[in-house]
Structure formats: C-alpha cells, structure tokens
Amino acid sequence: MEKYSIRSNIVHKLDDNQPLLSERVTARLEAVNRNRVVKIVPQHRYNVRLTPSMLNRDGYINASLMEFSDVGQKYILTGIPSEDKVFAFWQMVLEQRSPTIIQFADNVEEKLEHYDKYFPDKGDVWSYGHLQVERKSYAIHQGNFHTRNFILRKGNETHRVLHFTVFGWTETTTPIMQDFLALRKVMKDTGALNMINPASALFRSTMRRYIHTPPSFAPIIQSARGSSRAGAFVVIDLLIRMIDGKKTNLYSVEDLIVKCKHMRIHCVPVALHHSFIYEAVLDYLLRRNPRFQDFKEPLIAYSESCFVKWSSMDKEIEKFINTKTWFLNESSRNKFLRSVMPPVV
C-alpha cells in the first residue's frame with residue numbers, strides 16, 4: 001500500500017486560495033456587518049436573494065442555493081440567524097417554498113442555546129409584518145433529533161415546513177453512526193430531502209417574474225455558520241443518492257467538496273467532518289450489501305488517506321464504487337479549481 005497525501009493536508013490545500021476570494025466577495029456584497037462569520041459567505045451567483053423590504057432594503061441573506069445537476073438535487077445552505085435576522089430567514093423559507101429545514105444544533109445536551117432557537121413554541125404565533133409563523137406539532141425521536149411542523153401564512157399564501165433539530169454533531173464532534181442512520185431513515189421515510197415541486201407549482205414559478213430568487217423547492221441545511229457540518233451532510237446525501245441511483249464515475253469526494261466550496265466559501269473546511277463523509281458512506285455501502293464486509297479492511301484503509309494504491313484491489317468492489325475516481329490528483333485538482341473559481345482581482 002502506498003500513501004500519497006493525508007486527508008487533512010488536502011483539506012487545507014483546498015482552502016489555500018479561499019481567504020482572498022472571501023474578502024473580495026464579501027466586499028462586493030457589502031455584507032461584512034451582516035454576516036455572523038465574515039469568511040463564510042455565498043458566492044455571488046449562488047446567493048439567495050429576498051424580496052426587498054423596509055427591514056432589508058436590498059434583500060440580502062447569507063444563504064447559498066447549491067445545485068447539483070448530475071443528481072438533480074438542490075440545497076440551501078445557511079447559518080443560524082441572529083435575532084435581528086430571523087424575519088429574513090422565515091421570509092426565505094416561504095419564498096423558496098422549502099419543504100424541510102435540517103438544523104444541526106451546537107448544544108449536545110439536547111437544549112437549544114438562545115441564539116439557536118429562532119422559532120415559536122406551541123401555541124405561539126410570531127409575526128413579521130404580513131408573515132406569520134406558527135408551530136403545529138413537536139416530536140422527540142430515537143437517534144438524538146427532534147421534529148417540528150410549522151405553518152407559514154402571508155395573505156392568501158400558506159406553506160408547511162418540517163423542521164429537524166439534530167443533536168450530537170457539533171463543530172468539534174461527529175454523530176454516533178447509529179444515530180445518524182436513524183436520522184437518515186426518518187428523512188427517507190418522510191421524503192424530507194426531496195424537492196417538493198409539483199408540476200403546477202413549477203409551471204407557475206417559470207411563468208412568473210420574481211424580484212427574489214425564484215422558488216427552488218430545496219431543503220434548507222443549517223448549522224451555526226452554514227459551512228462545515230451543513231456541507232458535509234450535503235456531500236453524504238449526494239453520494240448516497242449516486243449509489244442508490246447506480247451512477248458511475250461520479251464518486252469523487254474531493255470533487256464534490258470543491259464544487260461546494262465554489263458555491264459557498266469555506267464549505268466543509270474541517271478535516272474531522274471530511275473524515276465523517278467517508279465513514280458514513282462506507283458504513284452505508286457495507287450495510288447495503290453484506291458481501292462488502294469481505295472488503296471492509298481495504299475500504300476503511302482507502303478512506304483514511306487521500307490516495308491509496310492497492311496492489312490487489314478486488315475487482316468486484318472496484319466495479320461498484322470505482323475507487324480510482326474518488327480522488328483527484330494534485331494536477332487535476334488544480335485544473336478543476338482554475339475552471340470553477342473566478343480569478344482573484
């Protein structure tokens with residue numbers, strides 16, 4: 001076995017060209033004082049725009065609409081809104097017709113910090129001008145997560161959204177795999193990550209002209225900054241969708257991370273969460289097909305470095321996941337970065 005570079009090194013290399021880029025984009029958006037974390041900002045073309053209002057004259061929100069056409073999936077990544085930006089968050093939920101919000105809470109004691117709780121309790125109705133937010137139900141699930149159902153009303157418009165609060169996955173920890181799998185099962189059973197875009201709604205959205213970003217019907221993935229955990233979750237979901245869809249030659253984890261960074265600066269920057277991507281996908285592979293247990297050792301070893309050559313990789317496993325495309329070599333990575341990243345000026 002020959003190791004070329006360690007995973008943590010490649011994560012830092014991918015971020016090397018981001019600080020200057022983030023400063024340039026932040027300055028362009030004139031959003032320094034509106035972002036909780038200045039460096040975590042959306043690339044301009046992927047920034048969700050809201051309908052301007054008296055409280056938000058240019059319709060800005062720190063949220064990225066990320067689209068992966070190969071898989072036919074979109075996601076909105078954003079951070080936890082500060083108290084004075086909660087109205088903008090719920091406005092985005094309504095305007096984007098997002099069916100689901102997945103919030104990764106920072107408090108592992110199953111209690112929300114004050115700034116994490118941006119929604120009403122049962123029986124309460126929060127009003128933001130003509131927009132009202134009401135909680136309808138609440139449930140605690142095995143797997144360390146809670147669900148809430150909210151209904152949003154604005155004039156004649158009504159929109160329902162399912163909200164997940166996920167505990168046990170913080171900036172410095174990863175979730176227990178059993179809990180993560182329980183979460184994914186509920187999401188799969190409820191269709192939580194599927195974009196809700198009935199033909200009639202999609203037709204109306206294409207026929208109308210919008211002041212804001214047209215409805216994407218995309219789930220909202222939310223962590224404190226909308227970067228590391230949210231980005232890692234998106235990559236895991238994409239990879240599992242690819243595996244289930246039997247897509248070939250697309251299993252490059254690094255490629256997906258670079259694409260995420262192209263749409264949201266400093267997305268998936270933490271090596272710990274980078275590692276969890278591999279652990280979650282490998283665990284899914286092994287559970288999905290029990291015969292892969294015979295290949296568990298080489299798969300785990302492969303996932304623990306950025307590139308590993310095996311003298312005798314079994315052809316059966318190679319046929320299924322095509323491991324040589326999981327990583328881009330340095331030359332390919334640099335070429336890819338040049339093609340997707342705008343030049344720093």
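Backbone N, Cα and C atoms are what each Cβ position is placed from, and that goes for glycine too.
The noted changes are left out; the structure has the residues it started with.
In the predicted model, the domain 'Tyrosine-protein phosphatase' (33-284) has a mean pLDDT of 83. The domain 'Tyrosine-protein phosphatase' annotation in Swiss-Prot covers 33-284 and is backed by sequence analysis.
Quoting Swiss-Prot on the mutagenesis of P175 to L: In ut163; moderate increase in constitutive dauer larva formation at 25 degrees Celsius. Constitutive larva dauer formation is further increased in absence of cholesterol. Lack of radial constriction in the pharynx of constitutive dauer-like larvae. Non-local neighbourhood of P175 (mutagenesis position): N144, V166, G168, W169, L183, F276, each in the same chain, at least six residues away, with C-beta under 8 Å from its C-beta.
The DSSP secondary structure for R264 (mutagenesis position) is strand. Here Swiss-Prot notes a mutagenesis experiment, R264 to K, with the remark: In ut187 and ut157; moderate increase in constitutive dauer formation at 25 degrees Celsius. Constitutive dauer formation is further increased in absence of cholesterol. Normal lifespan.
In sequence order, I40, V41, P42, Q43, Y46, S64, M66, L77, G226, S227, G231 make up the list of same-chain residues 6 or more apart from R264 (mutagenesis position) whose Cβ falls under 8 Å from its Cβ.
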